[in-house]
Amino acid sequence: MESARENIDLQPGSSDPRSQPINLNHYATKKSVAESMLDVALFMSNAMRLKAVLEQGPSSHYYTTLVTLISLSLLLQVVIGVLLVVIARLNLNEVEKQWRLNQLNNAATILVFFTVVINVFITAFGAHKTGFLAARASRNPL
């Protein structure tokens, strides 16, 4: 026997909001907005890291490496943002543009991958001693 829950009426006139079909354009828009917020957060984080590294000055251990990696990450994020705007402006429903959209989407995905890898290295090179070990090292310098 099927329960009433399994027989959901997907007609647009249905009064139950749970039984309404999903508007895929609305879903994609909400997903894009959420991803954009994460992109902005990463951009702000990298800008703050760059500021901190520049304030420490060239005497810090990985100064040149961190400035280079953070700058490259920021540049890639700007390029990805421009690429995503171009992708959003092209109409997916036009068959002659679908191949180009697919290529642009692949390029954006590859650039995002490189950005993630670069940010892993930024985190690795930017790690500082914290907590117990940092307090012990400051009391007993080698």
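The backbone N, Cα and C atoms fix where each Cβ goes, and this holds for glycine too.
Residues as originally present; substitutions not included.
Val79 to Gly appears in Swiss-Prot as a published mutagenesis result, with the remark: In mutant M9 + W99A; induces ability to mediate plama membrane rupture; when associated with 62-F--V-68, F-86, A-99, F-103, L-107 and G-110. Secondary structure at Val79 (mutagenesis position), as computed by DSSP, is helix.
In Swiss-Prot, a mutagenesis experiment is listed as Val86 to Phe, annotated with the note Promotes slight ability to mediate plasma membrane rupture. In mutant M9 + W99A; induces ability to mediate plama membrane rupture; when associated with 62-F--V-68, G-79, A-99, F-103, L-107 and G-110. Neighbours of Val86 (mutagenesis position), defined as other CB atoms within 10 A of its CB across all chains, total 13.
Record note (Swiss-Prot), mutagenesis Trp99 to Ala: In mutant M9 + W99A; induces ability to mediate plama membrane rupture; when associated with 62-F--V-68, G-79, F-86, F-103, L-107 and G-110. The unchanged residue is displayed. The Cβ neighbour count for Trp99 (mutagenesis position), using a 10 Å radius and every protein chain shown, is 9.
What Swiss-Prot says about the mutagenesis result for Gln103 to Phe is this: Promotes ability to mediate plasma membrane rupture. In mutant M9 + W99A; induces ability to mediate plama membrane rupture; when associated with 62-F--V-68, G-79, F-86, A-99, L-107 and G-110. In this structure, Gln103 (mutagenesis position) is part of a helix by DSSP.
According to Swiss-Prot, the cholesterol binding site annotation covers Gln103, on the basis of experimental evidence. Same-chain residues at least 6 positions away in sequence with a Cβ under 8 Å from that of Gln103 (mutagenesis position) are not found in this chain.
According to Swiss-Prot, the experimentally introduced change Ala107 to Leu is described as follows: In mutant M9 + W99A; induces ability to mediate plama membrane rupture; when associated with 62-F--V-68, G-79, F-86, A-99, F-103 and G-110.
Ile110 (mutagenesis position) carries a helical DSSP state (H, G or I). Record note (Swiss-Prot), mutagenesis Ile110 to Gly: Promotes ability to mediate plasma membrane rupture. In mutant M9 + W99A; induces ability to mediate plama membrane rupture; when associated with 62-F--V-68, G-79, F-86, A-99, F-103 and L-107. The unchanged residue is displayed.
Sequence-distant contacts of Phe114 (mutagenesis position), defined by Cβ-Cβ distance under 8 angstroms and a gap of at least six in the same chain, are Leu76. Among the mutagenesis results in Swiss-Prot, Phe114 to Ile has the note: Promotes ability to mediate plasma membrane rupture. The residue drawn here is the original one.
Geometry remark: Ala107 (mutagenesis position) versus Val79 (mutagenesis position), CA distance 10 Å. Calculated from their C-alpha atoms, the gap between Val79 (mutagenesis position) and Ile110 (mutagenesis position) amounts to 12 Å.
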